[in-house]
Amino acid sequence: MPVQAPQWTDFLSCPICTQTFDETIRKPISLGCGHTVCKMCLNKLHRKACPFDQTTINTDIELLPVNSALLQLVGAQIPEQQPITLCSGVEDTKHYEEAKKCVEELALYLKPLSSARGVGLNSTTQSVLSRPMQRKLVTLVHCQLVEEEGRIRAMRAARSLGERTVTELILQHQNPQQLSSNLWAAVRARGCQFLGPAMQEEALKLVLLALEDGSALSRKVLVLFVVQRLEPRFPQASKTSIGHVVQLLYRASCFKVTKRDEDSSLMQLKEEFRTYEALRREHDSQIVQIAMEAGLRIAPDQWSSLLYGDQSHKSHMQSIIDKLQTPASFAQSVQELTIALQRTGDPANLNRLRPHLELLANIDPSPDAPPPTWEQLENGLVAVRTVVHGLVDYIQNHSKKGADQQQPPQHSKYKTYMCRDMKQRGGCPRGASCTFAHSQEELEKFRKMNKRLVPRRPLSASLGQLNEVGLPSAPILSDESAVDLSNRKPPALPNGIASSGSTVTQLIPRGTDPSFDSSLKPVKLDHLSSSAPGSPPDLLESAPKSISALPVNPHPVPPRGPTDLPPMPVTKPIQMVPRGSQLYPAQQADVYYQDPRGSAPAFETAPYQQGMYYTPPPCVSRFVRPPPSAPEPGPPYLDHYSPYLQDRVINSQYGTQPQQYPPMYPAHYDGRRVYPAQSYTREEMFRESPIPIDIPSAAVPSYVPESRERYQQVEGYYPVAPHPAQIRPSYPRDPPYSRLPPPQPHPSLDELHRRRKEIMAQLEERKVISPPPFAPSPTLPPAFHPEEFLDEDLKVAGKYKANDYSQYSPWSCDTIGSYIGTKDAKPKDVVAAGSVEMMNVESKGTREQRLDLQRRAVETSDDDLIPFGDRPTVSRFGAISRTSKTLYQGAGPLQAIAPQGAPTKSINISDYSAYGAHGGWGDSPYSPHANIPPQGHFIEREKMSMAEVASHGKPLLSAEREQLRLELQQLNHQISQQTQLRGLEAVSNRLVLQREVNTLASQPQPPQLPPKWPGMISSEQLSLELHQVEREIGKRTRELSMENQCSVDMKSKLGTSKQAENGQPEPQNKIRTEDLTLTFSDVPNGSALTQENLSLLSNKTSSLNLSEDSEGGGDNNDSQRSGVVSNSAP
């Protein structure tokens, strides 16, 4: 019984006894059939025949020479042998010796393979020659040159080795990255298609399923059958693609075609192809033949990867390649190599190998070819030795293939992620042409290479100007942390905002601690990303220090305390995200991330010590909220805090600070798209609770300050001194506000008055802040303006320019604002004191905040300065600029009669008309993005309703309308409870007010447009806190109020309403009875809150009415039924 032949790699041991050859008793003896057996096993044979193929051994075993080529591979000492004397003569003996020497030299290339035989063949077995070359070389080494059959085999092995050498040289001259694309292009050029390993296999099996029983189907029916079966698993399957697969089988002659007159032909599968193995082999053979026709030389391992997606079909593909080889294919390959050398210039002088290759190509490979002569044998083996030496020399010294693989292509993410197929299956179908890393070493190597790359183009023109004007953008980056720009190609920047995939990911902390909370890392969405399917990228890898194109703040953050205080050591770095960065894909408009900060009360004053100030916290970009359970229309609700980088930053990473402040608007606002509706659980809690409540951290987006670069050069001056509110004195408010009425006692009235005075003093101090000494920001082109302030619907096409330049409103400085207020007040109702002035410190602070808001809002334009009179060009509130004309409303002063005995205070409508324009009480064409800040006593609830109204001109959904109606009902119920506490007189006063409000509500109102201008107030947090203190004061002084004062207050409200009837456009104010408690008593600090409360609180009611009116239903009855709305602080 024949012995099973061993694997070709086990050529150093006897296939019978499996013992390694040696020079003593187990000398390797090669037979004429190509098998090599040790001398001991050969002597034990019962008959002189090969134990594997039973080939007769014609020569005496004792006369067969030892295979010295194998002995040198096992490291044995080659014994001196008696020179073999051939019967044909001495000349033939010389030829034999020369041929034997050639084989021994070629066998040395198998030395790395032999050294690894004990541990198995793995990646550490590095050899200059490829595996096909090694395999053919092993065949040559096993040939017995003494026997005639051995010489025939040696000549065929030499020819095969030479042909493979030509193929290797051609492979060295072709681009492996383009190999697969060229192959499939050649396949498609012939009307065929390969759908991928998995899909192609399924398609072939379905074809076999339809035709294996010998049935004849038309092409159309066959294609439809396959497509219908493939669709559940492969939705991309189409009739066209499957038709191309059938065409591939048709070219392979797998069908027996029956033609029919005036009808489609019927196809029947040939009997020899009615098994999957036979059909697949013919299918693969057709693809290999197409590649050969196209002049492509593809290795068997590459074929296995391309057609099967693994490395287990190399021998299958090799057999197909060998079967398709013809005697003419060798000469054709030599011609192709000549053409390739002409194209490259032949730097290695490979043309010298051409005569040897032609000699090998002329060898007859047929089995019945005559045996070669000794001279032909010598010439053939010398030629193959020269050719193989030339290949090895080219690979070692002139090959560009290895260097090409070291250089990543133009795509910056080349091999920076692990290959998914390699991780999951252990093999990659793309082989060397795969653009993903196949090992951790390769991954780290290319990531390091990419870190040294500089972005190929700046993020925007404005960022280039940062460097042109010499601003210190690069020195801001610390040595310890940098931005990973290498793995991300900077895309084009529409409208100056970095689009999805932007290279900028994080601004660098100034400190030495590049800490980064893991919860701040953006989540990578695989279905939106074009990166590798493997591990997600680390967006915060270190990057070069020379990144000057980052949109960083060129101005250092000023100290956060008074200038006379000693500076505190900064122990926490400032982490910011530049404006232009996109941590999230552009399509990710409906996913919001959770605020990483801990839970904290929303408005509880932090227990800071007086005289201390705190380090700014790291600011992160756009933390979006969890997906809503019940979506609401309109933009998401946003917390309103000052956008100033210097103003409202409280370090949220200190464990000792329980208070967190939500941001004013999304820090990373992308103005090019409309944000989806959100379900505001916290807003519903606001509506249900009449008292301020704390906000859970999950609903509080992280605060992000506004980048200063976004402003024009005219805004070079902004406060460098800290806001007084940052020095937060201790305010002993023990019980924090909660969602339910707190059982703990409230602060005393004296404490509330004292705290109010402190806040008023801090608001007053803001007036004297001097401009900073550093240089102004550079003039940025309009394309880089952050577009939060523009209509989102217009931003996509860039149509907001018309709104910017077509209208003008001189509302950007203190001079013009007061001038307009004075001019408007003169022809209208005159105040009791006869002059328009701000009698209250709080009113001044509010006015300054509003002016600061307007200045910041309109400075997104790049118009020239327009001086007015002899006033300074740039006021302390910034430069005069242009914005929409409709921002100015000539509604006249809104005046209320002050209580008797209280200081007279006038309130100009210009002080509040900005809110009408911004919030939707007038004909403003702009829509705020739900981030209108509070002014004075403007409360968060007010802005929530404004956010609801600001639906960008889109009708509110039914859920929003029901929510608004429910809110009004709840507020009316709370109002009725509050009014019952005041007694019969308060009830009667409320009825009088109700009748008056109903009369006003019956008047026609101007058409409402959605508000579109978001406001920003730097002192907003102080205003909120002041509002809380005043609410407490109102509650404490409610029992002490005088009945006659209540009457006076009611008269003042009626007088205000009458002003609107006397020719003034009614500002749609509805007075909220619950907040009348704030005005029923004298307020400390020499002012009464009656007038402001009437106007401010009534604006909330009008915003609610606008929210319902914007539906188109005009349902105002709910809000007009009582004329009051709850004043719950957010």
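For all residues, glycine too, the Cβ spot is worked out from N, Cα and C.
These features come from Swiss-Prot:
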type	residues	note
MUTAGEN	C14 to A	No effect on localization to stress granules
BINDING	C14, C17, C38	Zn(2+) 1 binding site
BINDING	C33, H35, C50, D53	Zn(2+) 2 binding site
MUTAGEN	M199 to R	In sanroque; partial loss of ICOS regulation, no effect on localization to stress granules, no effect on RNA-binding
MUTAGEN	S238 to A	Decreases CDE RNA-binding
MUTAGEN	K239 to A	Strongly decreases CDE and ADE RNA-binding. Increases target-mRNA expression. Abolishes CDE RNA-binding and highly increases target-mRNA expression; when associated with A-260. Increases target-mRNA expression. Increases ICOS surface expression; when associated with A-220 and A-260
MUTAGEN	S253 to A	Slightly decreases CDE and ADE RNA-binding
MUTAGEN	S264 to A	Decreases CDE RNA-binding
MUTAGEN	S265 to Y	Decreases CDE and ADE RNA-binding
MUTAGEN	C419 to R	No effect on RNA-binding
Using the Cβ centroid of C14, C17, C38 as the reference point for the Zn(2+) 1 site, which residues of the same chain not in that list have Cβ within 8 Å?
S13, P15, I16, T18, Q19, F21, R26, V37, M40, C41
At the level of the C-alpha atoms, what whole-angstrom distance separates H35 (Zn(2+) 2 binding site) and C14 (mutagenesis position)?
9
Please list residues from the chain of S238 (mutagenesis position) whose Cβ is under 8 angstroms from its Cβ, counting only those at least six apart in sequence.
V227
Quick check for the class: what is the C-alpha distance, in angstrom and rounded, between D53 (Zn(2+) 2 binding site) and M199 (mutagenesis position)?
42
Taking only the recorded positions C14, C50, S253, which one has a CA atom nearest to the CA atom of K239 (mutagenesis position)?
S253
Please list, in sequence order, every residue of the chain apart from C33, H35, C50, D53 whose Cβ lies within 8 Å of the Cβ centroid of the Zn(2+) 2 site.
L31, G32, G34, P51, F52, Q54, T55
Look up S253 (mutagenesis position) in the DSSP assignment and reduce it to helix, strand or coil.
coil
From binding-site residues C17, C33, C38, C50, the one whose Cα lies nearest S253 (mutagenesis position):
C33
DSSP state at S265 (mutagenesis position), helix/strand/coil:
strand
Can you grab the distance from C50 (Zn(2+) 2 binding site) over to C38 (Zn(2+) 1 binding site)? Cα atoms, rounded to a whole Å.
12
Cα separation, M199 (mutagenesis position) to S264 (mutagenesis position) (Å, whole number):
27
Cα distance (Å, whole number) from S265 (mutagenesis position) to C17 (Zn(2+) 1 binding site):
61
Tell me which of the recorded positions C38, M199, S265, C419 ends up closest to C14 (mutagenesis position) in space, Cα to Cα.
C38
Among the recorded positions listed here, H35, K239, which has the most company in the form of other Cβ atoms within 10 Å of its Cβ?
H35
With H, G and I counted as helix, E and B as strand and the rest as coil, say where DSSP puts K239 (mutagenesis position).
helix
For the C-alpha pair, I'd like the distance in angstrom between C419 (mutagenesis position) and M199 (mutagenesis position), rounded off.
20
Highest CB neighbour count within 10 A among the mutagenesis positions C14, C419?
C419
What three-state class does DSSP give C38 (Zn(2+) 1 binding site)?
strand
Which three-state DSSP class does M199 (mutagenesis position) fall into?
helix
Among C33, C38, M199, these being the recorded positions, pick the one whose CA is nearest to that of S265 (mutagenesis position).
M199
